[in-house]
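First the structure, in the form of structure tokens, and then the observations on it.
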Amino acid sequence: MKVAVLGAAGGIGQALALLLKNQLPSGSELSLYDIAPVTPGVAVDLSHIPTAVKIKGFSGEDATPALEGADVVLISAGVARKPGMDRSDLFNVNAGIVKNLVQQIAKTCPKACVGIITNPVNTTVAIAAEVLKKAGVYDKNKLFGVTTLDIIRSNTFVAELKGKLPTEVEVPVIGGHSGVTILPLLSQIPGVSFTEQEAAELTKRIQNAGTEVVEAKAGGGSATLSMGQAAARFGLSLVRALQGEKGVVECAYVEGDGQYARFFSQPLLLGKNGVEERKSIGTLSAFEQHSLDAMLDTLKKDIQLGEDFINK
């Protein structure tokens, strides 16, 4: 099993690479790519960690050597948020980066499962889909927007509020991956209940958690370490499913049947070919239903922006 991390010299990429070097199954290969010349050195640094995961780093304009034979590609390349920016302010730079990298994936490892971490995810996933489609290699079961950070934040905040162990809580999060499009289904957590006010406040905190980190870092970056953890969790789940493990479920932002929007984050059963089944979002509370209805316009506009970037 070969996993490639694109954007591996950045804050998320290095954290993700460290976790994968430690946690990928024995015999796996990990390849790191970034435009930055430090990348081969990041791989050498990680290569000293005593796990049976082979690692190699590549830098420069051409990601091809890192992508050859990859089963899973995780893309974290791009610029990070600074105070006062929202995820959509990143669009102008990151759209071009994602387009370029996905074009290289389409040529070199078109059958790989691709996880997009680069923000704004609502839009960059649509860009990736259109690039793959133009190249004639798009498989909607193999392209994912990684929204796992919203899930792990939800798990943490719910556990804190309700005095639970974070490992005991698993919150499904649907919709998209920015602002109002992030919708934690707090009503579906077994054995935990919330007042209407608690649900509204907690939902808002989860939606704005990225900004909480950006502001706390005072201009020094955005959420890199927790995002590295989230991306590793998703990547490792994908690897386990690709290797035949049954019953692996994660939420991610994928193209579905278009019931809510062309791309939508929902619980997915993962399997040997990527998405095996898009699971139902279940019964929503009145607050959740209202939030879902209210966000769809925003989500659809985000998606349209990505489609237009490639097609216009």
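Heads up, the Cβ atoms here are built off N, Cα and C, so glycines get one too.
Under the heading NAD(+) binding site, Swiss-Prot lists G7, A8, A9, G10, G11, I12, G13, D34, N94, I117, T118, N119, M227, citing sequence analysis as support. On its own chain, T118 (NAD(+) binding site) has G7, I75, S76, A77, G78, N94, I97, V98, T124 as residues at least 6 apart in sequence with a Cβ closer than 8 Å to its own Cβ. Classification of T118 (NAD(+) binding site) by DSSP places it in coil, neither helical nor stranded.
As annotated by Swiss-Prot, substrate binding site applies to R81, R87, N119, R153.
Marked as active site, proton acceptor by Swiss-Prot on the basis of sequence analysis: H177.
Sequence-distant contacts of T181 (variant position), defined as residues of its own chain at least six apart whose C-beta falls under 8 angstroms from its C-beta, comprise N122, G175, M295, T298, L299, D302. What Swiss-Prot says about the natural variant T181 to K is this: In strain: ZJ-74.
Counting only residues at least six positions away in the same chain, the Cβ atoms of F194, A199, T283, L284, S285, F287, E288 sit under 8 Å from the Cβ of S187 (variant position). Among the natural variants that Swiss-Prot reports, S187 to L is described with the note: In strain: ZJ-74.
Mapped onto three states, the DSSP output places A286 (variant position) in helix. Here Swiss-Prot describes A286 to T as a natural variant; the accompanying note says: In strain: ZJ-32 and ZJ-60.
According to DSSP, R81 (substrate binding site) is assigned to coil rather than to any helix or strand.
When the Cα positions of G7, A8, A9, G10, G11, I12, G13, D34, N94, I117, T118, N119, M227 are compared pair by pair, the longest gap among these NAD(+)-binding residues is 18 Å. Fewest other C-beta atoms within 10 Å: among the recorded positions A9, M227, A286, that description fits A286.
Contacts of G11 (NAD(+) binding site) defined by a Cβ separation under 8 A and a same-chain sequence distance of 6+ are given as A80, G221, S222, T224, L225, G228, in order along the sequence. The recorded positions listed here (A9, G13, N119, M227, A286) include N119 as those with a Cα within 10 A of the Cα of H177 (active site, proton acceptor).
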